Amino acid sequence: MAAVLNAERLEVSVDGLTLSPDPEERPGAEGAPLLPPPLPPPSPPGSGRGPGASGEQPEPGEAAAGGAAEEARRLEQRWGFGLEELYGLALRFFKEKDGKAFHPTYEEKLKLVALHKQVLMGPYNPDTCPEVGFFDVLGNDRRREWAALGNMSKEDAMVEFVKLLNRCCHLFSTYVASHKIEKEEQEKKRKEEEERRRREEEERERLQKEEEKRRREEEERLRREEEERRRIEEERLRLEQQKQQIMAALNSQTAVQFQQYAAQQYPGNYEQQQILIRQLQEQHYQQYMQQLYQVQLAQQQAALQKQQEVVVAGSSLPTSSKVNATVPSNMMSVNGQAKTHTDSSEKELEPEAAEEALENGPKESLPVIAAPSMWTRPQIKDFKEKIQQDADSVITVGRGEVVTVRVPTHEEGSYLFWEFATDNYDIGFGVYFEWTDSPNTAVSVHVSESSDDDEEEEENIGCEEKAKKNANKPLLDEIVPVYRRDCHEEVYAGSHQYPGRGVYLLKFDNSYSLWRSKSVYYRVYYTR
């Protein structure tokens with residue numbers, strides 16, 4: 001504490017607070033004594049002035065404490081700050097604005113300093129406070145004002161400090177309001193920042209969950225794809241193994257004939273022979289699988305038809321049907337004559353059937369016919385140029401005609417081979433085997449009209465004559481059904497193992513074409 005005493009001004013600085021008397025109370029005024037008035041005797045505890053500017057006595061005991069708490073709540077509701085925070089604002093305003101924004105009186109400054117001491121150090125205690133000199137007027141005034149507060153609590157002192165400062169300067173309310181706005185703005189920003197962080201955290205958690213979900217879905221998709229790929233690979237290996245087994249079985253049956261055919265096509269060229277053999281084996285396998293699928297489809301259709309006809313399953317079959325049922329299923333007979341002749345009178349045909357069985361043997365004794373092998377090759381131009389050198393190997397099939405090339409089996413042969421091609425258009429082709437012992441081994445060509453003409457001729461004769469005529473015809477088995485072949489694009493070839501002695505019938509069917517004749521380049525030969 002520092003004190004300055006002169007004729008014009010008296011100032012006291014306590015803890016950063018400057019106290020100076022009002023001009024009208026300066027010691028240099030006219031008639032005023034040069035020395036300060038003597039200090040009054042100390043009043044007993046509790047007999048000092050109250051904390052208010054009007055000198056009201058404080059409320060004793062618990063009533064005073066309760067009143068201070070209630071006053072603190074009212075201040076907080078009014079100013080928007082807690083008591084501690086509001087007192088801090090008031091103290092800072094007093095230190096910053098004293099002598100600038102407002103000019104409190106000498107007594108008001110003494111009271112404000114005393115209240116600040118009461119808040120900071122508690123009630124005045126003469127035993128702990130140092131003595132003040134007799135001539136220290138301001139020190140004595142300050143101590144007297146502090147002692148007058150008595151046992152005022154810290155909260156009451158802060159309340160009185162705020163209320164007194166508000167009475168001294170009307171700018172204090174504006175100062176607090178600006179800080180309140182700033183506080184609210186900071187609180188708003190804090191809440192916005194917390195909300196932003198909360199949203200960012202939620203968004204981050206959501207993205208993490210989505211990423212985890214996508215990762216799990218991707219892992220599941222990869223797992224399913226891997227399982228599917230493994231299953232497909234296993235299926236491919238199984239089919240490949242099955243294919244190798246089937247091809248090995250088929251190749252063991254056709255090795256000799258394919259080798260002979262390749263040797264004839266490329267004599268002395270082993271590499272080309274092996275390439276051709278592999279092509280023939282692959283085509284033979286594809287043809288075998290196609291026939292196998294057709295047989296399975298036919299079996300399924302037959303089973304379905306059998307289920308549909310279960311209502312008539314109890315009807316008895318004719319004797320002729322029972323005989324025909326014993327024929328092996330892999331022998332597809334197209335001997336329509338034999339079928340027609342069984343549908344006729346049974347008594348009338350018994351002697352002829354017995355005679356046929358004595359001469360040719362029973363039908364069931366016929367050997368099983370092996371499946372044919374068929375393939376194609378693209379060298380159609382070279383093939384036709386080679387065939388044109390032999391005029392007998394080029395035949396013309398007129399429009400609506402069917403040309404049959406009869407090729408008897410050879411005593412020294414085991415397999416029959418055929419090759420054919422056309423110029424610009426396709427043609428029907430099929431192979432049949434006629435069970436007849438022909439003494440002539442020469443190849444012959446027979447031209448006939450459409451097969452419909454033969455059927456019309458058979459319809460014009462009686463049943464008895466037709467039965468006799470059909471009975472005299474030899475048995476006929478279908479080796480390759482007649483289908484239209486794209487032989488104008490590539491060479492069609494095939495082979496078949498002799499089922500026995502007989503005649504092969506190679507049919508070139510142009511009955512469907514009413515306007516064009518077809519030139520056929522063909523070649524047939526046998527191998528052992």
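The backbone N, Cα and C atoms fix where each Cβ goes, glycine too.
The noted changes are left out; the structure has the residues it started with.
What Swiss-Prot records for 83-174 is domain 'ACB'. Counting residue by residue with DSSP, the domain 'ACB' (83-174) contains 62 helix, 2 strand, 28 coil.
Around LYS243 (mutagenesis position), the same-chain residues six or more apart in sequence whose CB sits under 8 Å from its CB are TYR285, listed in sequence order. According to its DSSP assignment, LYS243 (mutagenesis position) is helical. Record note (Swiss-Prot) on the mutagenesis of LYS243 to Ala: No effect on PI4KB- and TBC1D22B-binding.
Residue environment of GLN245 (mutagenesis position) contains 10 other Cβ atoms, counted within 10 Å of its Cβ in all protein chains. Under its mutagenesis annotations, Swiss-Prot gives GLN245 to Ala the following note: No effect on PI4KB- and TBC1D22B-binding.
Under its mutagenesis annotations, Swiss-Prot gives ILE246 to Ala the following note: Partial loss of PI4KB- and TBC1D22B-binding. Around ILE246 (mutagenesis position), taking its Cβ as the centre, 14 other Cβ atoms fall within 10 Å, counting all chains.
Here the residue is the original one, but Swiss-Prot notes a mutagenesis experiment at this spot, GLN257 to Ala: Partial loss of PI4KB- and TBC1D22B-binding. Residues near GLN257 (mutagenesis position) in space but far in sequence (CB under 8 A, at least 6 apart, same chain), listed by position: SER373, SER414, TYR415, PHE417, SER495, GLN497, THR527. Classification of GLN257 (mutagenesis position) by DSSP places it within a helix.
What Swiss-Prot says about the mutagenesis result for PHE258 to Ala is this: Differential effect on PI4KB- and TBC1D22B-binding, with PI4KB-binding being much more affected than TBC1D22B-binding. Annotation for PHE258 (mutagenesis position): spatial neighbours ASN251, ILE277, LEU280, GLN281, criterion Cβ-Cβ under 8 Å with sequence separation of six or more.
Sequence-distant neighbours of TYR266 (mutagenesis position): residues of the same chain at least 6 apart with a C-beta under 8 Å from its C-beta are GLN272, GLN273, LEU276. For the recorded site, TYR266 (mutagenesis position), the DSSP three-state label reads coil. For TYR266 to Ala, Swiss-Prot lists a mutagenesis experiment annotated as follows: No loss of interaction with PI4KB.
DSSP gives HIS284 (mutagenesis position) a helix state. Among the sequence features in Swiss-Prot, the mutagenesis site HIS284 to Ala is noted as follows: Almost complete loss of PI4KB- and TBC1D22B-binding.
Recorded in Swiss-Prot as a mutagenesis result, TYR285 to Ala carries the remark: Differential loss of PI4KB- and TBC1D22B-binding, with PI4KB-binding being much more affected than TBC1D22B-binding. Its Cβ placed at the centre, TYR285 (mutagenesis position) has 17 other Cβ atoms within 10 Å.
Listed in Swiss-Prot is the mutagenesis experiment TYR288 to Ala, annotated as follows: Almost complete loss of PI4KB- and TBC1D22B-binding. Other Cβ atoms within 10 Å of the Cβ of TYR288 (mutagenesis position), summed over all protein chains shown, number 16.
As annotated by Swiss-Prot, domain 'GOLD' applies to 384-526.
Annotation of the mutagenesis experiment SER511 to Ala in Swiss-Prot: Partial loss of PI4KB- and TBC1D22B-binding. With a 10 A radius on its CB, SER511 (mutagenesis position) counts 18 other CB atoms from all the protein chains.
Around TYR525 (mutagenesis position), a 10 Å sphere centred on its CB holds 17 further CB atoms from the protein chains shown. Under mutagenesis, Swiss-Prot gives TYR525 to Ala with this note: No effect on interaction with PI4KB but loss of interaction with Kobuviral (Aichi) 3A protein. Loss of ability to sensitize PI4KB activation by Kobuviral (Aichi) 3A protein.
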Taking just the CA atoms, what is the gap between TYR288 (mutagenesis position) and ILE246 (mutagenesis position) in Å? 9
Whole-number Å value for how far TYR525 (mutagenesis position) lies from SER511 (mutagenesis position) (Cα to Cα): 26
Across all the protein chains here, work out how many other Cβ atoms are within 10 Å of the Cβ of HIS284 (mutagenesis position). 23
